[in-house]
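Written below as structure tokens is the structure these notes are about.
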Amino acid sequence: MSNKQETKILGMPPFVVDFLMGGVSAAVSKTAAAPIERIKLLVQNQDEMIKAGRLDRRYNGIIDCFRRTTADEGLMALWRGNTANVIRYFPTQALNFAFRDKFKAMFGYKKDKDGYAKWMAGNLASGGAAGATSLLFVYSLDYARTRLANDAKSAKGGGARQFNGLIDVYRKTLASDGIAGLYRGFGPSVAGIVVYRGLYFGMYDSIKPVVLVGPLANNFLASFLLGWCVTTGAGIASYPLDTVRRRMMMTSGEAVKYKSSIDAFRQIIAKEGVKSLFKGAGANILRGVAGAGVLSIYDQLQILLFGKAFKGGSG
């Protein structure tokens, strides 16, 4: 716990500094990875797009998806949905970084006093709780980003899109499905966010003081690689939940919907096989570079601005 003399940093409370630093680094890294992000979403949700008549045939992998998307829509189309993603990701990641330390303080476990296992469990719990809390505020933006990214402009459809932008997604969804349409898939999202964010933050905070020591301490490359490994593992562990929630999102505005997340799991596995739950996972691993960048850039900003005196965020 910080004492009273350490409550102000650059004239701002640590909570505010944490919020701003986390959000800025997240927005920059997500914009850089936007093309990978969209390809991942297209491959992941292609079966729902085919059922809705918005895609004429399946993609034969990440390379084929990239080739067809740029041919049909142009290079800049790889950033479609990025505006919504930045708007969504700024508060999401910023709130994650900010609230995680609040939750961590609530658990109050110390590695030297309570042991490594309990300290690590506290990190996992605080990371998961922070992610689930922030999800309540930004879920509809995640929904809108998903619909925009999967709004393919296929040659067969004459180039017509379903949505004309972020506001149009909200307008059409509210008209067809009401508020429920904006929150379809929220259940598996909560489960997925706890698994992913819990590992994303918890494992990074727990492993970092063990691995990034000696010559590796404050090393950008080592911090980046550790962050990439953590995001990759967390992403694979939670990927089936991510697939189900996004497939449920894609049914808003459609005549046929999944009855529940369990029904979605059952139907996808029965009709497409278990491997369909992992479609786009390869692109998701590449996308992990963005998440790793968030953590490592955040740590470097702490070193430059606070000389590691401030221990918010991933510190």
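Cβ atoms are placed via backbone N, Cα and C, with glycine included.
Don't expect the noted substitutions in this model, because it carries the original residues.
The bongkrekate binding site annotation in Swiss-Prot covers K30, R88, Y89, N96, Y196, R197 and is backed by experimental evidence. Per Swiss-Prot, the feature cardiolipin binding site maps to I62, G81, N82, T83, L166, R184, G185, S260, S261, G280, A281, G282; the stated evidence is experimental evidence. Annotation source Swiss-Prot lists ADP binding site at R88, R245. In Swiss-Prot, a mutagenesis experiment is listed as K30 to A, annotated with the note Abolished ADP:ATP antiporter activity. Decreased bongkrekic acid-binding. For the mutagenesis of R88 to A, Swiss-Prot gives this note: Abolished ADP:ATP antiporter activity. Decreased bongkrekic acid-binding. The structure shown keeps the original residue. Here Swiss-Prot describes N96 to A as a published mutagenesis experiment; the accompanying note says: Decreased bongkrekic acid-binding. Quoted from Swiss-Prot, the note attached to the mutagenesis of G192 to A states: Abolished ADP:ATP antiporter activity. Quoting Swiss-Prot on the mutagenesis of I193 to A: Strongly decreased ADP:ATP antiporter activity. Decreased bongkrekic acid-binding. Record note (Swiss-Prot) on the mutagenesis of Y196 to A: Abolished ADP:ATP antiporter activity. Decreased bongkrekic acid-binding. Under the heading of mutagenesis, Swiss-Prot lists S238 to A and annotates it as follows: Decreased ADP:ATP antiporter activity. Does not affect bongkrekic acid-binding. For the mutagenesis of R246 to A, Swiss-Prot gives this note: Abolished ADP:ATP antiporter activity. The structure shown keeps the original residue. One entry in Swiss-Prot concerns the mutagenesis experiment R287 to A. Its note says: Strongly decreased ADP:ATP antiporter activity. Does not affect bongkrekic acid-binding. Looking at Swiss-Prot, you'll find the mutagenesis Q302 to K noted as follows: Increased thermal stability.
Here N82 (cardiolipin binding site) is positioned 20 angstrom away from I193 (mutagenesis position), judged by their C-alpha atoms. Once Cβ contacts within 10 Å are tallied over all protein chains shown, the recorded positions I62, L166, I193 are led by I193. Nearest Cα neighbour of Q302 (mutagenesis position) among the listed binding-site residues (L166, S261, A281): A281. When the recorded positions N96, L166, S261 are compared by Cα distance to Y196 (mutagenesis position), the shortest distance belongs to N96. When the alpha carbons of G185 (cardiolipin binding site) and R245 (ADP binding site) are compared, the span between them is 4 angstrom. Across the residues the record lists as binding cardiolipin (I62, G81, N82, T83, L166, R184, G185, S260, S261, G280, A281, G282), the two Cα atoms farthest apart are 30 Å from each other.
For the pair formed by K30 (mutagenesis position) and R245 (ADP binding site), distance between Cα atoms is given as 20 Å, rounded to the nearest Å. Within 10 Å of the C-beta of G185 (cardiolipin binding site) there are 26 other C-beta atoms, taking all protein chains into account. A distance of 23 Å separates the Cα atom of R88 (mutagenesis position) from that of S261 (cardiolipin binding site). If you draw a 10 Å sphere around the CB of Y89 (bongkrekate binding site), it holds 25 other CB atoms from the protein chains shown. Closest to G192 (mutagenesis position) in space, going by CA atoms and restricting to the binding-site residues I62, N82, Y89, S261, is S261.
In this view, S261 (cardiolipin binding site) is surrounded by 20 other Cβ atoms within 10 Å of its Cβ, with every protein chain counted. Within 10 Å (C-alpha to C-alpha) of N96 (mutagenesis position) lies none of the recorded positions I62, S238, R245, S261. Around the Cβ of R197 (bongkrekate binding site), 27 further Cβ atoms fall within 10 Å across all displayed protein chains.
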